[in-house]
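The structure appears below as structure tokens.
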Amino acid sequence: MSTRRRTLLKVIILGDSGVGKTSLMNQYVNNKFSQQYKATIGADFVTKELQIDDRLVTLQIWDTAGQERFQSLGVAFYRGADCCVLVYDVNHLKSFESLDNWHNEFLTRASPRDPMAFPFILLGNKVDIDGGNSRVVSEKKAREWCAEKGNIVYFETSAKEDYNVDDSFLCITKLALANERDQDIYFQPDTGSVPEQRGGCAC
């Protein structure tokens with residue numbers, strides 16, 4: 001019986017403090033949500049094992065503190081990432097306006113071989129608050145931002161209600177796997193092919 005290949009994927013989650021990055025991770029990995037807010041200091045990661053088709057995947061999800069003083073965590077933290085997840089709070093305009101900075105921060109620090117093809121995904125979190133009546137960033141506005149950045153995949157989520165959490169992380173895993181395959185192709189000798197630009201997620 002052949003041994004199935006196990007793949008380690010590194011995913012980095014970026015966004016302002018308080019947008020729910022840690023809550024999304026905990027809901028996905030531990031099926032838990034806490035009402036108490038505790039700021040992440042520096043960086044931390046959790047792992048989750050899953051199977052995609054015939055691949056055994058270990059998803060290593062890195063959570064960063066969103067405070068400005070922790071924004072530059074160092075090149076080593078970003079390098080080797082297979083996917084970058086950007087998170088904002090649909091009820092907090094500043095967290096949406098900060099997305100450009102986080103997007104640029106990642107590209108500058110991680111220096112992906114093909115920035116236009118590198119997989120990003122955007123999560124608009126906390127859609128459950130006040131039944132959606134408190135939101136200040138529309139889905140249309142978020143999707144327009146994604147289109148400007150090369151058709152980034154977008155999900156609206158609620159860590160508290162476990163809304164779209166599993167679906168979004170499954171998509172993240174598939175995007176990361178696709179990026180890993182593109183990197184394998186890139187390093188093959190005598191190839192003139194360029195990794196295809198992302199357009200969506202076959203979730």
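Any Cβ shown, glycine's included, is placed from N, Cα and C.
Although substitutions are noted, the structure shown does not include any of them.
Taken from Swiss-Prot, the feature GTP binding site applies to 15-22, 63-67, 125-128, 158-159, supported by similarity to another entry. Thr64 (GTP binding site): 24 other CB atoms within 10 A of its CB, across all protein chains.
For the mutagenesis result Thr22 to Asn, the note given in Swiss-Prot is Dominant negative (GDP-bound form); inhibits autophagy and tracheary element formation. DSSP assigns Thr22 (mutagenesis position) to a helix. Of all the Cβ atoms in the protein chains shown, 22 others lie within 10 Å of the Cβ of Thr22 (mutagenesis position).
Listed in Swiss-Prot is the mutagenesis experiment Gln67 to Leu, annotated as follows: Constitutively active (GTP bound form); stimulates autophagy and tracheary element formation.
Following the DSSP three-state reduction, the secondary structure of Thr64 (GTP binding site) is strand. Each of the binding-site residues Val127, Ala159 was assessed for Cβ neighbours inside 10 Å, and the highest tally belongs to Ala159.
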